[in-house]
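Input: a single structure, listed below in structure tokens.
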Amino acid sequence: MKTEDMALVFSKLILNPITKRQILNLFKKDDNGNLIIENYIDAYMKGEDINSLGYKTLKSVLDNGLKTFAGEIYKENFKDFLKDPLFKKGLISVVRGLGYFGVKRPFVSGAPFLVVWDVTYACNLRCKHCYANAGKPLEDELNTEEALKTIDILANSGVVAIAFSGGEPLMRKDLFELIDRAKDYNMQVSIASNGTMLNKTNAKKLKEHKVDFVQISLDGTKETHEKFRGIKGIYDKTIEGIKNVVDEDIFCAIATTATKLNYRDVPKVMDLAEELNVNYFMLYNYIPVGVGDYDIDLSPEEREELLNLLWEKLNNDTGKKYRTAFLSTAPYYSRTALEHNKYYLASHFANVDLGENERLKSLANFIGGCGCGRFYLSLRANGDIQPCVFFPLKLGNIKSFKDENDFLEFWRNNKILNDLRDRDKLKICGSCMYKYVCGGCRARAYSYYDDYLREDPGCILTKNLK
């Protein structure tokens, strides 16, 4: 049976009212306050059998999902993956998403996998492209009590990962208290920093508090970076910060936002990323928002040149055993891979090579493209909720939610989020053959046209679709 036909059968299984009801019942709590699904996944992992309709439903969903999208060969590996608490959290969110939304293209998780939270707008730099217009903290930024409650709500909703950003998050005095609260819930915690405050002491402290991932911004050579960031003398501090994080063996990424001011420097930064032995080089898709001007945005041709360069670097078989992976937040990066006859889920979460497995390849249509409103949300420092940090459209405020039930109700039913999840609603990108693996950047559409369903003007294909 073809994968598309198997996916249809799987979808019918999920849409069965009895199946759907049993899936949602898995998210009730037992007498110990644990989700029933957590107990059942533990039993599934151990190969145990439980005589209950809920367990049999979960087992059927997992077995049929694996068969449809991976094949039986992956079943035993899958059980090994379940030993990882983060993988287990992610799976629980997937199952909840099936109960809420069914087998959608693109897929929507039961709660955001990732929330990017600008915990403060205090910053020691003056970057020319800052989406947050950072510098001084807002007067109404969440206090410690409000921030801790926010983490409780997100964690209890099933959010897997939280990224503390800004501003410069290290300028928030209670940051490590917030990190500890998130780690108490076994959440993945990352920090997005400009690197200038990452001295040996702070890098060691991040390690001690079990931060999983640190992303540091670097936008070019010394001259370019300091011009871009608005302060002379900070390039060396940034490089030192990167080295300190790598020395602490924390997963480290260099993030470069490509504009007309620095895109010729990008290959040099990519080479430097390898020399510094970081795990990721992340090419950020520039979006004119905050203090960022439209006139420094790349043309579609310049952006295409960079994405192809990134792809070549990722697949360069020179015999060198660098560990650096090359990623981009541009949703068209997956389309770049397909144009090179490769099935790759290329995103700002990870690069996933789907290889030659036809069933795995079909996943690209379900989980590829922009995750905005499907896999992640953003929070401003005052608790305002946005689809993405580059997408300044207020959807609500976290302080208005009493608990995780209110948050999950918002996640399920917010009109704008549901618009973003429906690629058939896209006015130009919706007619593109790559709409499921890409779909364009909704933040760029909103920035340019004040309409998040319009085309992404940064994509080289849009001129042929009008």
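Just so you know, glycine gets a Cβ as well, placed from its N, Cα and C.
Substitutions noted, but not modelled.
Taken from Swiss-Prot, the feature domain 'Radical SAM core' applies to 100-317.
Looking at Swiss-Prot, you'll find the mutagenesis Cys123 to Ala noted as follows: Contains only the 4Fe-4S cluster 2; when associated with A-127 and A-438. Contains only the 4Fe-4S cluster 3; when associated with A-127; A-370 and A-372. Under DSSP, Cys123 (mutagenesis position) is assigned to coil, being neither helix nor strand in the three-state scheme.
Neighbours of Cys127 (mutagenesis position), defined as other CB atoms within 10 A of its CB across all chains, total 22. Under the heading [4Fe-4S] cluster 1 binding site, Swiss-Prot lists Cys123, Cys127, Cys130, citing sequence analysis as support.
Under mutagenesis, Swiss-Prot gives Cys127 to Ala with this note: Contains only the 4Fe-4S cluster 2; when associated with A-123 and A-438. Contains only the 4Fe-4S cluster 3; when associated with A-123; A-370 and A-372.
Here Swiss-Prot flags Gly167, Ser217, Arg229 as S-adenosyl-L-methionine binding site.
According to Swiss-Prot, the mutagenesis experiment Cys370 to Ala carries the annotation: Contains only the radical SAM 4Fe-4S cluster; when associated with A-372 and A-438. Contains only the 4Fe-4S cluster 3; when associated with A-123; A-127 and A-372. Annotation note: Cys370 (mutagenesis position) sits in a coil segment as assigned by DSSP.
Annotation comment: Swiss-Prot describes Cys370, Cys372, Cys388, Cys441 as [4Fe-4S] cluster 2 binding site. Packing around Cys372 (mutagenesis position) is summarised by its Cβ count: 24 other Cβ atoms lie within 10 angstroms of its Cβ, all protein chains included.
For the published mutagenesis Cys372 to Ala, Swiss-Prot gives the following note: Contains only the radical SAM 4Fe-4S cluster; when associated with A-370 and A-438. Contains only the 4Fe-4S cluster 3; when associated with A-123; A-127 and A-370.
For the mutagenesis experiment Cys438 to Ala, the note given by Swiss-Prot reads: Contains only the radical SAM 4Fe-4S cluster; when associated with A-370 and A-372. Contains only the 4Fe-4S cluster 2; when associated with A-123 and A-127. For Cys438 (mutagenesis position), the same-chain residues that are 6 or more apart in sequence and have a Cβ closer than 8 Å to its Cβ are Pro331, Tyr332, Ser334, Arg335, Gly368, Gly369, Cys370, Cys429, Cys432, Cys459. The DSSP secondary structure for Cys438 (mutagenesis position) is coil.
If you compare Cα positions, Cys441 ([4Fe-4S] cluster 2 binding site) sits closest to Cys130 out of the recorded positions Cys123, Cys127, Cys130, Arg229. Cα spacing between Cys130 ([4Fe-4S] cluster 1 binding site) and Gly167 (S-adenosyl-L-methionine binding site): 9 Å, rounded to the nearest whole number.
The binding-site residues listed here (Gly167, Ser217, Arg229) include Gly167 as those with a Cα within 10 A of the Cα of Cys123 (mutagenesis position).
You'll find the Cα of Cys127 (mutagenesis position) roughly 11 Å from the Cα of Ser217 (S-adenosyl-L-methionine binding site).
Per-residue pLDDT, averaged along the domain 'Radical SAM core' (100-317), amounts to 93 for this model.
Between the listed recorded positions, namely Cys130, Cys370, Cys441, the fewest other CB atoms within 10 angstroms of a CB are found at Cys130.
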